[in-house]
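The block underneath contains the structure these notes are about, expressed in structure tokens.
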Amino acid sequence: MEVNKKQLADIFGASIRTIQNWQEQGMPVLRGGGKGNEVLYDSAAVIKWYAERDAEIENEKLRREVEELRQASEADLQPGTIEYERHRLTRAQADAQELKNARDSAEVVETAFCTFVLSRIAGEIASILDGLPLSVQRRFPELENRHVDFLKRDIIKAMNKAAALDELIPGLLSEYIEQSG
């Protein structure tokens, strides 16, 4: 939705000056600006920018907290003390936020999602392969049955591999982690 500076300020409950400051900080402008031209914004793009900016600010705060705690020297922290527990909590929060950001930006995805997608694609491929011998037989009627049967056998092997993909992924993931780690 296109909005002007005043409408955007109302949406965020902020002043027009704040909107101007955000614009200087990189908030996306749809069009306009310059001498005498009203600036228009795409509200969805601005909300996305604001959320990303807010997450970056929060990450920076957590990073600073972690760094302050590290400077306090991890060796000096005694298990069971408030400082030690605060250090563990802050580090866990920072790690969780970084993982969430990586997931939100699609830098990482869950294994279950990959298994789901690959299994669905494998099923579609198996369906196409299943009709291939009949298509070849119709297209080339001069082929003997032994040729078509040979084709069917190899296609069945490929279909079985595709069908077992969802069972193979966890093992392949473990193998990948072992080799890359």
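First residue shown is number 1, and so on along the chain.
For all residues, glycine too, the Cβ spot is worked out from N, Cα and C.
Here Swiss-Prot flags Arg31, Gly32, Gly33, Gly34, Lys35, Gly36 as ATP binding site, drawing on experimental evidence. In three-state terms derived from DSSP, Gly32 (ATP binding site) belongs to neither a helical nor a strand segment and is classed as coil.
The Cβ of Lys35 (mutagenesis position) has no same-chain neighbour under 8 Å that is 6 or more residues away in sequence. The note that Swiss-Prot attaches to the published mutagenesis Lys35 to Ala or Asp is: Decreased ATPase activity.
According to Swiss-Prot, the mutagenesis experiment Lys35 to Arg carries the annotation: No effect on ATPase activity.
Shown in sequence order, Asn37, Glu38, Val39 are the same-chain residues outside Arg31, Gly32, Gly33, Gly34, Lys35, Gly36 whose Cβ sits within 8 Å of the Cβ centre of the ATP site.
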